[in-house]
Amino acid sequence: MAVQSYAAPPTPWSRDLAEPEIAPTAYVHSFSNLIGDVRIKDYVHIAPGTSIRADEGTPFHIGSRTNIQDGVVIHGLQQGRVIGDDGQEYSVWIGDNVSITHMALIHGPAYIGDGCFIGFRSTVFNARVGAGCVVMMHVLIQDVEIPPGKYVPSGMVITTQQQADRLPNVEESDIHFAQHVVGINEALLSGYQCAENIACIAPIRNELQRQEDPPTLHVEMLTGEKNTMTTDYGTHVRQLLQQGYQISLEYADARRYRTSSWQSGPTLTGQQESQVMAAIAQLLKEHEGEYVRLIGVDPKAKRRVFEEIIQRPGQAAVASSSSSRPSATVNASPVGSLDAAVVAQVRQLLQQGYQIGTEHADARRYRTSSWTSCAPIQSKQEPEVLAALEACLQEHAGEYVRLIGIDQKQKRRVLEQIIQRPQGPVAIAPKTPTPVATSHASVSSGGNDTLLSADLVNQIQDLLRQGCQVITEYADQRRFRTSSWQSGIKITSAQQINDLRSFLAEHQRDYIRLVGVNPQAKQRVLETIIHRPNGKAASNGNSTRGQGFTPRPTASSQGSPSTHSLSQEVIEQVRQLLQQGYTLGLEHVDARRYRTNSWQSGPRIEAKNLNEALAAIQACLQEYSGEYVRLIGINPAGKQRVAEILLQQAAK
């Protein structure tokens, strides 16, 4: 199940866009909410409905084998830190083997020691709870330090240190109760992980199905019947048996086959080749019209060494000449409506040992790059992967679907390619899989595509080559005047520049700017407007090649706003005000009020560079056409005006 985790939003106190760090063995339910610098260690269980937000106080630490139950809220203040067991500062530290139960509130600065139990609806704020404490239900702990091994009865309000020091010690029965709750949640953790593992859940489903529908046995003599196994498969069975491997079978109907949900068949324990072949022939006959595959298992290493489909609906057993070792390729024709380029891309990924995954998003989520993971494709066989891929495209018709190539050893993505849009499938050219942090794929920007200029495409590629993160932001005309930008899509590889074209098409009436972020320095290195409501994209000639992390927009490039109504003197004054650190504002007045000097405050211009300031001024001049408009320069330190410049006079 996909984990819903987000980077911390940019705020006045934090602009590092930190994201959660989740250990591979931890289980985080998709209905939980993780934001910011949250560090989750091994075997942590986070239940649905929890909210862990490190967007103000940061970072958070959640120790190994800790369970966070439904409805828990963990948050922190901008100021205030605690010292964790590793000697570092944290907004919230939760130790190992801690149980935080339903509806509890942990608000930093807060420290919860190892082995603690926090009861239902209890609150810990600006406090330290020592190791081994048992806090019961509806308790408030604030501004105190609870010594280790203390028991806090239900309903108590602990707000003074004298109250904390007088608390009784934990008794044996309290420890047993806390251990009982922890044990239950560890069992839940194992159960949730098993439910997402086909190999674990399949035998349980098969057992339930056998209990509900007892099979009717039909024993028939095989003598005189034509054996459905081919000579090639007889060779494979013989080789597997000679090497000491076990042979088993799996089967699936057409619906389960599309989701790679195979059902386990019998394990053939006999060592006689004739007995094994007879058993396989019997199973093929029983499951006629279904998919059946042959499995070779190494009993010592407890892993599969061979997988091959030997029967398909409407076909006889499939011959194969592959050897008895894990196989990543099967020559097959394209499945259904899949584009030949998609099939070639999948084949290339499988040949290199990568795992295939898919993600989908509707038009609204696509604009914010909020992709949802589809059912995992565990198979390494090309026909099975293509069938599952086609089923995913059919299931999510009318949505965006992208193909993911995953390097399981390095635990990183090597390919992200959109293969379907709401209008239909996408024609793609096969690309060599590379880590998504790099970009050497060529992207066309000329010809019939007028949304992106060649300079802009080159600039994006330069930023990616330098290791920068590339994101987009957009704003309508009203928000643009106040510089209130909203987050758009994130571009992690040159292959996603097509996504940028779609994003520009969807926001034709908005301002869109491109942002380059240095992830190491955690600062923005580029902000440039690439699209305006008139539909024109900026022709960005400011390439970052050879400049390290120092690209900066200039007033003469990057799509600078039209300044035909502003004199060069005014532009120079605006530049000087910005360079001196002054803030800009506007005031407007009609002709009648102008005579009495009764100016009305306009929007405040929170621009970070000359481009944005001039664009915002132009937008205001258009909005207040026919009125007097003047620019105000304000010294934020002294809170006084340093300049008043008349920009526009009322029409007479």
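Placement of Cβ uses the backbone N, Cα and C atoms for every residue, glycine included.
Note that the coordinates shown come from a computational prediction; the quantities given were computed from them, not determined experimentally.
Counting Cβ atoms from all protein chains shown, E56 (active site, proton donor/acceptor) has 18 others lying within 10 Å of its own Cβ. The active site, proton donor/acceptor annotation in Swiss-Prot covers E56 and is backed by similarity to another entry.
Residues or ranges marked as Zn(2+) binding site by Swiss-Prot: H75, H102, H107. Here the Cβ of H102 (Zn(2+) binding site) has 15 other Cβ atoms within 10 Å, regardless of which shown protein chain they belong to.
The mutagenesis experiment C200 to S is recorded by Swiss-Prot, whose note states: Loss of CA activity (in the CcmM 1-209 construct).
Non-local contacts of H107 (Zn(2+) binding site) by the CB criterion (under 8 A, 6+ apart in sequence, same chain) comprise V73, I74, H75, G76, L77, T123, V124, F125, N126. Cα of E56 (active site, proton donor/acceptor) to Cα of H102 (Zn(2+) binding site): a distance of 23 Å.
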